[in-house]
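K.L.:
Copied straight from Swiss-Prot:
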type	residues	note
MUTAGEN	Phe124 to Leu	Moderately decreases inhibitory activity towards thrombin
MUTAGEN	Phe124 to Ala	Significantly decreases inhibitory activity towards thrombin
MUTAGEN	Val144 to Ala	Decreases inhibitory activity towards thrombin
MUTAGEN	Glu146 to Gln	Decreases inhibitory activity towards thrombin. Significantly decreases inhibitory activity towards thrombin; when associated with N-153
MUTAGEN	Asp153 to Asn	Decreases inhibitory activity towards thrombin. Significantly decreases inhibitory activity towards thrombin; when associated with Q-146
VARIANT	Ile26 to Leu	In clones TR12, TR28 and TR45
VARIANT	Gly50 to Asp	In clones TR28 and TR45
VARIANT	Gly95 to Asp	In clones TR12 and TR28
VARIANT	Ser104 to Gly	In clones TR12, TR28 and TR45
VARIANT	Thr132 to Ile	In clones TR12 and TR28
VARIANT	Leu145 to Phe	In clones TR12, TR28 and TR45
Amino acid sequence: MKTIIAVTIFGILTCAYAAEGDDCSIEKAMGDFKPEEFFNGTWYLAHGPGVTSPAVCQKFTTSGSKGFTQIVEIGYNKFESNVKFQCNQVDNKNGEQYSFKCKSSDNTEFEADFTFISVSYDNFALVCRSITFTSQPKEDDYLVLERTKSDTDPDAKEIC
């Protein structure tokens, strides 16, 4: 009987915490993240919200005189309209979360925070991305990025 009660309580707690959704603020970033290697070249979205459609291309470049500042350019193709975003790094919270202020080609502004959980600089990255729009609640999602375009979306290279 004690086992049944314990399993039931565990199941209820599991469902309760799973229902809350993703929360990037509680994620632990990888300790040896090398931003100069990650923020270089092109990344493709392999798994995340909307991965089957639209195609998402992420280009990361570095610039700046002291250290470096990341500039993120994202091509986003949805409903046959191509929207581009440019994000400028504004902060590096606790050395773990990279914060950006972003503006789209259609003048939408938002803030994006990236927590890098696991990265193989030549192949893949597991990232927790938090986006905050001024008039909407914060949205946290886990993304799997890859260096080479997979065959899941043939249009991805065209928008990069």
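Each residue, glycine too, has its Cβ placed from N, Cα and C.
Since the structure is predicted, the reported quantities are computational estimates derived from the model, not experimental observations.
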K.L.:
Based on Cα distances to Glu146 (mutagenesis position), point out the closest of the recorded positions Ile26, Ser104, Phe124, Thr132.
P.N.:
Phe124
K.L.:
Which three-state DSSP class does Gly95 (variant position) fall into?
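P.N.:
Reduced to three states, the DSSP call for Gly95 (variant position) is coil.
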K.L.:
For Ile26, Val144, Leu145, listed as recorded positions, tell me which one has the smallest number of other Cβ atoms within 10 Å.
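P.N.:
Least crowded of the recorded positions Ile26, Val144, Leu145, by Cβ count within 10 Å, is Ile26.
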K.L.:
Round to the nearest Å and give the CA-to-CA distance linking Thr132 (variant position) with Gly95 (variant position).
P.N.:
20
K.L.:
I need the nearest neighbour of Ser104 (variant position) among the recorded positions Ile26, Phe124, Val144, using C-alpha distances.
P.N.:
Val144
K.L.:
In whole Å, how far does the CA atom of Gly95 (variant position) lie from that of Ile26 (variant position)?
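P.N.:
On Cα coordinates alone, these residues lie 14 Å apart.
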K.L.:
How many other Cβ atoms sit within 10 Å of the Cβ of Gly95 (variant position)?
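P.N.:
There are 9 of them.
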K.L.:
Expressed to the nearest Å, what is the distance separating Ile26 (variant position) and Val144 (mutagenesis position) at their Cα atoms?
P.N.:
18
K.L.:
Work out how many Å separate Leu145 (variant position) and Phe124 (mutagenesis position) at their Cα atoms, rounded off.
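P.N.:
About 5 Å separates the two Cα atoms.
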K.L.:
Ten-angstrom check, please: count other Cβ atoms within 10 Å of the Cβ of Glu146 (mutagenesis position), all chains counted.
P.N.:
16
K.L.:
Where Val144 (mutagenesis position) and Phe124 (mutagenesis position) are concerned, what is their Cα separation in Å, rounded?
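P.N.:
Val144 (mutagenesis position) and Phe124 (mutagenesis position) have their Cα atoms 7 Å apart.
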